[in-house]
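What Swiss-Prot says about this one:
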type	residues	note
MUTAGEN	S44 to A	Abolishes phosphorylation; when associated with A-59; A-95; A-103; A-115 and A-406
MUTAGEN	S59 to A	Abolishes phosphorylation; when associated with A-44; A-95; A-103; A-115 and A-406
MUTAGEN	S95 to A	Abolishes phosphorylation; when associated with A-44; A-59; A-103; A-115 and A-406
MUTAGEN	S103 to A	Abolishes phosphorylation; when associated with A-44; A-59; A-95; A-115 and A-406
MUTAGEN	T115 to A	Abolishes phosphorylation; when associated with A-44; A-59; A-95; A-103 and A-406
MUTAGEN	T406 to A	Abolishes phosphorylation; when associated with A-44; A-59; A-95; A-103 and A-115
MUTAGEN	C482 to Y	In CDC16-264; G2/M cell cycle arrest at 36 degrees Celsius
MUTAGEN	S530 to P	In CDC16-183; G2/M cell cycle arrest at 37 degrees Celsius
MUTAGEN	S557 to F	In CDC16-1; G2/M cell cycle arrest at 36 degrees Celsius
Amino acid sequence: MKFCLYCCHCYIVICGKATHYYKSSKATSNLKSSNRVLMRNPMSPSEQHSQHNSTLAASPFVSNVSAARTQQSLPTDAQNDRLQQPWNRTNTATSPYQSLANSPLIQKLQANIMTPHQPSANSNSNSNSITGNVVNDNNLLASMSKNSMFGSTIPSTLRKVSLQREYKDSVDGVVRDEDNDEDVHNNGDAAANANNDRESKLGHNGPLTTTTLTTTTTATQLDVSELSAIERLRLWRFDALMQHMYRTAEYIADKVYNISNDPDDAFWLGQVYYNNNQYVRAVELITRNNLDGVNILCRYLLGLSFVKLQRFDDALDVIGEYNPFSEDPSTTAANTMSNNGNNSNTSQPVTDGGIKMESSLCFLRGKIYFAQNNFNKARDAFREAILVDIKNFEAFEMLLSKNLLTPQEEWDLFDSLDFKEFGEDKEIMKNLYKINLSKYINTEDITKSNEILAKDYKLADNVDVVRSKVDICYTQCKFNECLELCETVLENDEFNTNILPAYIGCLYELSNKNKLFLLSHRLAETFPKSAITWFSVATYYMSLDRISEAQKYYSKSSILDPSFAAAWLGFAHTYALEGEQDQALTAYSTASRFFPGMHLPKLFLGMQFMAMNSLNLAESYFVLAYDICPNDPLVLNEMGVMYFKKNEFVKAKKYLKKALEVVKDLDPSSRTTISIQLNLGHTYRKLNENEIAIKCFRCVLEKNDKNSEIHCSLGYLYLKTKKLQKAIDHLHKSLYLKPNNSSATALLKNALELNVTLSLDASHPLIDKSNLMSQASKDKASLNKKRSSLTYDPVNMAKRLRTQKEIFDQNNKALRKGGHDSKTGSNNADDDFDADMELE
């Protein structure tokens with residue numbers, strides 16, 4: 001059922017045919033009077049905007065339901081008089097979400113609203129009909145109008161106009177005149193024929209599927225034909241503003257303000273100036289008539305304009321240094337006593353469902369303090385903004401993204417928020433807020449919230465849910481998994497600024513220089529004035545060890561966005577790598593002041609002082625970092641190293657064991673895990689717990705066999721425990737992996753010298769091996785002797801034969817004399833031969 005734009009008769013579209021129904025003039029007049037929509041003017045004498053209202057209070061879509069309902073019970077004269085009263089545009093008895101329901105930015109769809117395409121209900125009938133659902137007062141009908149900018153969200157007869165316009169465009173020769181009813185029938189037939197022709201051209205041979213869009217004009221909807229000229233101009237202005245046609249919006253808004261002289265109309269004209277970057281004109285408009293003193297919306301807009309003009313002191317003068325709407329303690333006590341006394345007249349202020357202006361002003365105050373580098377007051381203002389209205393998510397995000405709160409303070413603030421204001425949406429909103437908190441603590445709770453959002457609310461592919469997983473992986477040094485998650489998001493949103501910093505960090509950690517180069521090149525072409533662009537370029541040069549170029553672009557990135565923490569830390573790192581300690585300390589100190597809730601600048605300050613051998617100063621900064629984030633393995637590792645250098649090995653072991661406990665779920669091949677294991681092994685070595693130290697090193701060696709330092713450390717421990725062969729093997733392996741390892745070279749030299757000079761036990765493997773080798777040598781020598789005796793030398797043989805002949809002759813002479821020592825003489829001769837042979 002539709003209402004004709006030019007008459008109050010209604011018609012029903014059935015299969016492309018328009019069936020017309022007549023209404024009596026009396027019924028028509030009653031329809032006009034009962035469905036009259038009254039534009040709200042909160043600046044009327046009966047009510048003005050308060051800090052509990054939002055800009056919805058000045059929206060042209062706000063209606064007065066109760067006033068329209070009470071008009072039916074009034075006499076005609078009294079009813080007309082009431083319509084003329086300016087204060088009739090306001091009624092505080094309506095639902096606090098009434099204006100929100102009527103806003104074009106809100107979509108309220110019932111589950112039983114029919115979809116645009118459904119099969120015909122009666123296939124036997126020549127005209128297939130679809131029964132439409134009747135929409136209640138607070139419900140909106142889904143619209144698939146191609147001519148409507150707002151689609152299914154528009155809650156007024158602006159949708160009716162667009163629907164009729166679409167219908168008029170779809171047929172030829174359709175003319176509607178309230179004076180000629182027959183034209184409607186003819187045009188209905190023409191519409192049916194046109195639809196049939198169009199379907200035949202498209203090749204549809206089956207039954208036609210049509211859609212019946214039924215709207216009922218109620219007191220909560222806008223009927224353009226029932227609005228006054230000024231109200232229609234306001235709708236025109238609003239629609240032009242929503243479509244970013246600022247010249248049209250400015251032209252109409254200026255006329256509306258001149259006609260009405262209403263501060264709300266001045267506010268919307270100022271909005272047009274503000275959105276068109278004409279901030280000076282917005283300031284002149286509001287200050288010329290002192291509108292900031294009578295309209296809180298104009299005051300807020302004036303403060304925004306001053307901020308855009310970087311006139312922060314003027315902006316602070318407009319909105320105040322403190323929240324003027326904060327309750328006085330005495331007033332709060334009085335209200336508490338009256339509530340305890342069951343005072344029925346005491347009630348909470350009724351809001352319109354939008355973000356309260358009080359919260360918006362607190363947020364703007366925080367932005368001003370943040371721009372002035374007054375971070376403590378900025379933190380307090382942002383915290384007050386989110387506590388005043390939990391719907392002000394931007395204030396909550398500023399506290400987290402700008403590192404104004406420590407991880408524990410973030411969770412404390414989250415626990416203090418009252419999510420009951422969201423009603424039935426409490427669960428989803430609580431989880432959506434939780435996934436933005438710090439990942440250094442309560443990681444299990446955040447992981448559980450991610451699972452709930454993915455399973456119960458089908459948000460597994462949502463950017464913020466994936467970003468939460470990215471932050472968890474990056475914090476736990478799971479760079480490969482983090483890189484995969486980042487790439488899934490960047491496939492659909494290539495330049496997502498929330499994902500790019502972690503993605504760039506993963507590329508650097510994994511030494512993926514090619515992807516880092518391509519990303520930096522695309523960013524430089526697309527966003528040459530973005531801080532993330534030059535951060536990526538600087539990180540690429542850092543991966544190439546071109547420190548001077550990296551320093552240049554880190555500086556440029558920090559200038560473009562002074563609140564970009566990663567750029568500040570990278571800029572300070574370049575000075576530290578170049579050995580410029582003073583400049584590095586200055587840069588780290590600046591980052592520590594800019595980001596009071598971040599522990600990394602304090603950690604790096606401690607590392608710089610430790611490199612300068614100022615262990616007491618290093619300890620003080622490490623303690624500050626530990627107080628902010630006690631579960632960061634980097635902090636615990638550096639504290640262990642610091643106490644190791646102070647020869648306090650018991651304390652060093654305490655912090656390193658705690659760090660090892662924290663990184664048990666981290667990637668075992670990450671540099672963080674390896675460093676902690678190595679440092680803990682050296683600590684055990686200093687405490688003469690060599691076996692535990694060896695186990696510690698071998699545990700890492702199972703995960704990373706290509707680390708030269710691990711082999712060097714194991715070689716030293718085996719050398720200390722007199723296991724020379726294992727020591728020499730590991731030291732050789734260390735030098736194979738890193739030939740310029742001076743420690744391994746020195747240790748190997750000592751091991752080889754010790755292997756020569758050290759007296760070993762009889763049971764030592766080297767002794768057993770030596771005995772086996774010596775026995776084999778003797779056997780070989782004996783065999784060689786036997787072989788050498790078989791060699792033929794004529795000269796020697798002649799001498800030996802001559803000698804033997806002489807001996808033989810002497811023996812014969814002795815035998816002739818009857819001597820009895822022939823045997824003995826023979827034996828002595830054999831001994832002398834053997835002796836000669838041995839000497840040879």
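Cβ from N, Cα, C; glycine included.
Features recorded in Swiss-Prot, as mapped to the structure shown.
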residue : record               : Cβ contacts under 8 Å, 6 or more apart
T406    : mutagenesis position : G597, H599, I628, C629
C482    : mutagenesis position : V470, C473, Y474, A502, C506
S530    : mutagenesis position : T497, L523, L560
S557    : mutagenesis position : A531, I532, T533, W534, F535, A538, F564, A567, G570, F571
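Look at S530 (mutagenesis position): DSSP puts it in coil. Under the DSSP three-state reduction, S557 (mutagenesis position) is assigned to helix.
Secondary structure at T406 (mutagenesis position), taken from DSSP and collapsed to helix, strand or coil, is coil.
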